[in-house]
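Look at Swiss-Prot and you will find 5-319 tagged as domain 'Protein kinase'. For I11, S12, S13, G14, T15, Y16, G17, K18, V19, K36, the entry in Swiss-Prot reads ATP binding site, with the evidence type sequence analysis. The feature active site, proton acceptor is assigned by Swiss-Prot to D140, with sequence analysis given as support. According to Swiss-Prot, the mutagenesis experiment D158 to A carries the following note: Abrogates kinase activity.
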Amino acid sequence: MKDGYKIIGFISSGTYGKVYKAVSSNSNDKRLFAIKKFKAESKQVSSNAQQTGVSQSAIREMMLCREIQHENIVSLVQVLLKDGTISMVFEYAEHDLLQIIHFHSRSRTRQIPPSILKSILWQIINGVAYLHENWIMHRDLKPANIMITATGKVKIGDLGLGRLIRDPILPFYSSDRVVVTIWYRAPELLLGAHDYTPAIDVWAIGCIYGEMLALSPLFKGDEIKMEDKKVVPFQSTQMLRIMELLGTPTEERWPGLKNYPEYYQLSSFEVRYWNNLLPQWYQTVKNRDPQGLDLLMKMLQYDPKSRITAKQALEHVFFTSDKLWTTSPFLNQPIHYPERRISEDDSEVSSKRVLSTSLRSESKRFKGN
């Protein structure tokens, strides 16, 4: 059986390749799809760049997505191979969380309604808890990777940095020197942790929660670019943004702090921040729910061992004490969110290219990267 897809719009692009909006060439199938087309990896050989195949992140995403199925994880429909190019076909979502945040930052109300915020947050945690229960770390949670359907159903996407936790073939640090987008990167990663836990995902969720409240990134540091692929620079401005709000980490708050490779860098900061100002910040975003603050503080613990787990967060009183929110929060709401912007400014779109040829071979369960 051959399934074809007609590209009708360009969604976005990145280092991995491009994402398109598509429909099925089968007129009886009315669904919309998102097609992620990977560009081939290139390797410099003398003066020429040679195509060497699919990237490691693409292989990871394909393997992981074929093995998992959950209501809050974007569903893989099919893997396509055409002209040596691999594409992944996903279910389509009309929105992403970054777009929702930007919508509210420009609106008169300037706040995401509590019932919508609570539902989106719970669904993100629910999807991440499923990943963790299946020994998977996402490692790149951020608003742009949180897809949301027209009814408000969360679909976590982009598992290109996803990693199996159990029985890895290689240590985390040896295969991926840098994980998690800078504003959502946990302090143990900033301090050079070679081994880390799913707690890094929980920190990222805490940052996303704060961003939904304030409608701007909670810790917006300037990233220091890598000049040498073998040397990861200490992200001093990102660490500073965290300390300005949470205070300077200490051994009392974070046992084992001195064992991190970049611990010595903390002494280079001219100012020592003594207080955790998160409660005061919480008041400035006009939020008076003490249970929400408690959850946020438990997510943003310096010590990863003290950080709440995703499974524990699902049962936090912030969610269980309120039965008025649903997992379809956009229904019966006066707010109309515009759909993700789709462009036709791309050669694939202008040619209305049809993708086909299913990659039918089943993957085996695997261990490792």
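Backbone N, Cα and C define each Cβ position, glycine as well.
For all the noted positions, this structure keeps the original residue and models no substitution.
Projection of Swiss-Prot feature records onto the structure.
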residue	record	contacts (Cβ under 8 Å, 6+ apart)
I11	ATP binding site	K18, V19, Y20, K21, A34, R340, I342, S343
S13	ATP binding site	V19
T15	ATP binding site	none
G17	ATP binding site	K36, K37, F38, K39
D158	mutagenesis position	E61, D140, N145
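V19 (ATP binding site) is surrounded by 21 other CB atoms, counting those within 10 A of its CB over all protein chains shown. D140 (active site, proton acceptor) is surrounded by 21 other CB atoms, counting those within 10 A of its CB over all protein chains shown.
Averaged across the domain 'Protein kinase' (5-319), the predicted model reaches a pLDDT of 89. The secondary structure of I11 (ATP binding site), as reduced to three states from DSSP, is extended strand. Taking the mean position of the Cβ atoms of I11, S12, S13, G14, T15, Y16, G17, K18, V19, K36 as the ATP site, the remaining same-chain residues with a Cβ inside 8 Å of that point are K37. DSSP assigns D140 (active site, proton acceptor) to coil in the three-state reduction, outside any helix or strand.
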